[in-house]
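Going by Swiss-Prot, these are the annotated features:
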type	residues	note
MUTAGEN	Ser2 to Gly	Results in myristoylation of G-2, which restores the transformation activity; when associated with S-6
MUTAGEN	Arg6 to Ser	Results in myristoylation of G-2, which restores the transformation activity; when associated with G-2
MUTAGEN	Cys11 to Ser	Abolishes palmitoylation and transformation activity
DOMAIN	54-379	domain 'G-alpha'
BINDING	65-70, 200-203, 294-297, Ala351	GTP binding site
BINDING	Ser69, Thr206	Mg(2+) binding site
Amino acid sequence: MSGVVRTLSRCLLPAEAGARERRAGAARDAEREARRRSRDIDALLARERRAVRRLVKILLLGAGESGKSTFLKQMRIIHGREFDQKALLEFRDTIFDNILKGSRVLVDARDKLGIPWQHSENEKHGMFLMAFENKAGLPVEPATFQLYVPALSALWRDSGIREAFSRRSEFQLGESVKYFLDNLDRIGQLNYFPSKQDILLARKATKGIVEHDFVIKKIPFKMVDVGGQRSQRQKWFQCFDGITSILFMVSSSEYDQVLMEDRRTNRLVESMNIFETIVNNKLFFNVSIILFLNKMDLLVEKVKSVSIKKHFPDFKGDPHRLEDVQRYLVQCFDRKRRNRSKPLFHHFTTAIDTENIRFVFHAVKDTILQENLKDIMLQ
């Protein structure tokens, strides 16, 4: 019996040895595969780290209506990403809304300011317009908008409405209303589609976070726009991680205007207070902060007739001399900085002027790369 067992054992040994060898080979293969996967993961992580280091993340900050969204639209136009049909229709809806709401504001302001109609028959046009309501916020169809075009045209020609417009610093009115009313014949056509200039002037408050990615000479850029109204500012902190630079936008022409949110606070003072908080935050010690004093086109016109000294008594110089006003504005923001070791980069801009923004951003891009990405050389 024992002989039979020994014989069976000798027969089984080669089979067991082969099985052990196969198991060992499978284990070696699994180990090699695990090492290969680990190398692939390490390589992927390294590429992602390099991409993150190369990414230029620019945060657009500033009070509401300072021009951040317009600047972002310019980046899209300048860097070749066309607006599709859906976007154009959305801009058309916004423009119709801007015109109707802005005209209603003017009709209401004329009444409250006690300005008489030039032509009494325009009162019925005003009543027709004031009866318009869109509480649901639904898009206004071109055919519907056309019904209001005759009333809008007649009202805009009336000197009473024009006088109310000239006193717009006394109430809240969108800055693009005049442009759109001046172009009403074109915009009122049934087949109207917005031009690039129309798109730049279309005003819709930013809610949430809007991003735009583009590449300049192999360097990836991410530009982030966050709503500037007080109710939206708590969202700013969601965007602070990994930022390379902050472009702080200021509406330089609003030194005689108050906030829409509280109707008391001077808009320029509000911008200065926000800037002071941002520029002195320890989170941004190594972040370049560039000041954009925007709406230069409006500042040029306003300086001629509205004295900044009336609203900022510490102003020294000629309140109707553009260079004096510009110097004062820069000084106001510069004084808010506690850390004087870094220079304050600033530019006067007109966000609706594509060539101006193209020129300014070229300089800003170089500043950002020199200050924050000295290890990256543009090809």
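Each residue's number is its place along the chain shown, starting with 1.
Placed from the backbone N, Cα and C atoms, the Cβ positions cover glycine too.
None of the noted substitutions appears here; every position holds its original residue.
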Item to check | Under 8 Å by Cβ from Ala202 (GTP binding site), counting only residues of that chain that are 6 or more apart | outcome: Phe91, Thr94, Ile95, Asn98, Ser176, Pro194
Next on the checklist: Near Thr206 (Mg(2+) binding site) in space, meaning Cα within 10 angstroms, which of the binding-site residues do we find among Gly67, Ser69, Leu200, Asn294, Met296?
Outcome noted: Ser69
Checklist entry - Near Ser69 (GTP binding site), which residues of its own chain have a C-beta under 8 A away, given they sit six or more steps off in sequence? => result Lys204, Thr206, Val210, Asp225
Item to check | In three-state DSSP terms, the structure that Leu200 (GTP binding site) belongs to | outcome: helix
Checklist outcome for this item: For the domain 'G-alpha' (54-379), the averaged pLDDT of the predicted model is 89
Checklist entry - Does DSSP put Asn294 (GTP binding site) in a helix, in a strand, or in coil? => result strand
Checklist entry - Residues with Cβ closer than 8 Å to the Cβ of Asn294 (GTP binding site), same chain and 6+ apart in sequence? => result Ser66, Gly67, Phe71, Met249, Val250, Ser251, Ser252, Phe348, Thr349, Thr350, Ala351
Next on the checklist: Please list, in sequence order, the residues in the chain of Met296 (GTP binding site) that are at least six apart in sequence and whose C-beta is under 8 Å away from its C-beta.
Outcome noted: Ser252, Phe348, Thr349, Thr350, Asn356
